[in-house]
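Q: Following this message is one structure expressed as structure tokens.
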Amino acid sequence: MVKEIASWLLILSMVVFVSPVLAINGGGYPRCNCEDEGNSFWSTENILETQRVSDFLIAVAYFSIPIELLYFVSCSNVPFKWVLFEFIAFIVLCGMTHLLHGWTYSAHPFRLMMAFTVFKMLTALVSCATAITLITLIPLLLKVKVREFMLKKKAHELGREVGLILIKKETGFHVRMLTQEIRKSLDRHTILYTTLVELSKTLGLQNCAVWMPNDGGTEMDLTHELRGRGGYGGCSVSMEDLDVVRIRESDEVNVLSVDSSIARASGGGGDVSEIGAVAAIRMPMLRVSDFNGELSYAILVCVLPGGTPRDWTYQEIEIVKVVADQVTVALDHAAVLEESQLMREKLAEQNRALQMAKRDALRASQARNAFQKTMSEGMRRPMHSILGLLSMIQDEKLSDEQKMIVDTMVKTGNVMSNLVGDSMDVPDGRFGTEMKPFSLHRTIHEAACMARCLCLCNGIRFLVDAEKSLPDNVVGDERRVFQVILHIVGSLVKPRKRQEGSSLMFKVLKERGSLDRSDHRWAAWRSPASSADGDVYIRFEMNVENDDSSSQSFASVSSRDQEVGDVRFSGGYGLGQDLSFGVCKKVVQLIHGNISVVPGSDGSPETMSLLLRFRRRPSISVHGSSESPAPDHHAHPHSNSLLRGLQVLLVDTNDSNRAVTRKLLEKLGCDVTAVSSGFDCLTAIAPGSSSPSTSFQVVVLDLQMAEMDGYEVAMRIRSRSWPLIVATTVSLDEEMWDKCAQIGINGVVRKPVVLRAMESELRRVLLQADQLL
């Protein structure tokens, strides 16, 4: 609406101003009423000539401007092109008007005047149209100006934001550089000094210091500083200081006054004029904080150079905050690493100790294995050979005295064999027992004979007193009973060797009266399968008596048995005897007994009492029973008819044992072929060998062989269902028996191999094989 009103007002003003001019001039052009001054420069002719030249020059200028505008419009995307085209037309018409006007100063034809008039009218119309168009464009141009102002403002804001971004980028660069330098080391002192140096370089600081709380938490101590202190001697600030309290309570950077005590101390202790602006921030010490939520803080103080109007900027404060956080984390990591390093060193030390203990254990195991091998080769195998030979001698026709001596030798050999076996089984805590029927009277008689020999050899008199009412047929471990009795005799005789007037009293009696069944030491004896009527308790008491002192009564010994059962000896008895007594006591407990000791005045044992429980065994009936002992060989002269002519292959790596076992088998009537290894055994029974493999009916196999043990040989034999296998082994428990049964071994004889044990096992194996067939 405003644009239309402005256009009509412009047209109306032109009509108002042009009409009077036309009326005044009567419709024609005014004529100049000038006087020509003749020869003057400003003569009429000169003026007209000058105007004509000016018109031509104006026309040339007007014609050149449209060319430039046309080139500009064609080369760029300019808004309002139609306005520019109006300007071009207006300028061209103006140029034509001036050009034609230049020809009218002299005599000219009517057509020129007519053309001049037409172009002038066109110029007037175009100029009016252009003016009207400009009126409509002015508001748009004003909007463009406003937009220009807005763009300038936005450009200014953008420049400011770019500046902030550049500042942040620079700050980030400094922070990354400082963080990288801080994290290069894992030592806390190096971390702090690196922080001080790099932060001072980055921010151009005069000094930089770290304050930490003392052990009591009452003061802040200056612990790390970039530059040494000057004349100011204070290096501690109280925790109650206002600046310290303000810093510790705020997590922001605090700008301190130069008069502050912590600021002066951090600035090197010099003049206040030499210190610039001071900033401080707390650093949490995570590793020394308690679990109640109370944190411990260190303080980082940064001092700007003095004598300059420089102050802390936002960028510098942000750098200090980030560096403080990074230092806190780095110190915490360093503390964790120190603890880890200490733990690693402790673990390494423990590992070295474990390795040393492992080597010691390995050496001990090797020494034990060497000891066991030596004991086995040097003592156990020869003892087994001797016992085997003695078993053959027992089968000969001997007088009663000779038979008693041989039987005593066999019992003593069994004790020796048990001792050797126990010495090898002590580290494992295993002591084997073998419960079987035996004659108690014969065992007591043989033990008394052996004790008498020991006493006479040591110059001590020996007395024996055994009740006639003692049962004879009992069930127990005969070898262990004999071993314990000999140990007691040796323990009493050895400390009094060649002592004048000493005598050893050996008494055996049946325990009468009721025992205290609630005693924990007797609780292990009782079992649901046994009743009180089927058990018998026998007490073996040995007492050393001197002629010049009254002997200890056996009744008192029996009454004090419960009190002194766990006595350990000292003095002359010694640590070795004490250990031996401990082993003996363990053996006694295994055979359902208890042992007690009464020490003498010198600390050596004076009285020892052994109480054992045996199972009663019914007397042998005329028809025999399942528990009856094997029939005597002389009473049954044809008992070996089953074994006579039996083809046996004997496999044993020990020459002496192999020879003794061969003699035993030959005495039983077997035809024996002996080999010294498992390979020779497999070769001997293999098809196509020089030996007739089908003639071997039984293979007697030693399980403890060096190159190829008996288990592997037995498995190879059983893979083709070859002859019956009877194994010989040192120790036989339920686990070993199950293993032998799984492999296919038909029978097992425990070493030492004696005649009757071998005969009984071979007979059982052959009868079982016949029943299966």
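Backbone N, Cα and C define each Cβ position, glycine as well.
Annotation comment: Swiss-Prot describes Cys94, His98 as Cu cation binding site. Swiss-Prot lists 187-331 with the feature domain 'GAF'. As annotated by Swiss-Prot, domain 'Histidine kinase' applies to 374-614. Under the heading domain 'Response regulatory', Swiss-Prot lists 647-766. For the mutagenesis of Pro66 to Leu, Swiss-Prot gives this note: In etr2-1; ehtylene insensitivity. The structure shown keeps the original residue.
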Q: Where His98 (Cu cation binding site) and Pro66 (mutagenesis position) are concerned, what is their Cα separation in Å, rounded?
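A: Answer for this pair: 15 Å between alpha carbons.
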Q: I want to check the contact list for Pro66 (mutagenesis position): same chain, sequence separation of six or more, C-beta distance under 8 angstroms. What comes out?
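A: Listed in sequence order, they are Ile88, Ile91, Val92.
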Q: When you measure from the Cβ of Cys94 (Cu cation binding site), how many other Cβ atoms are you left with inside 10 Å?
A: 21
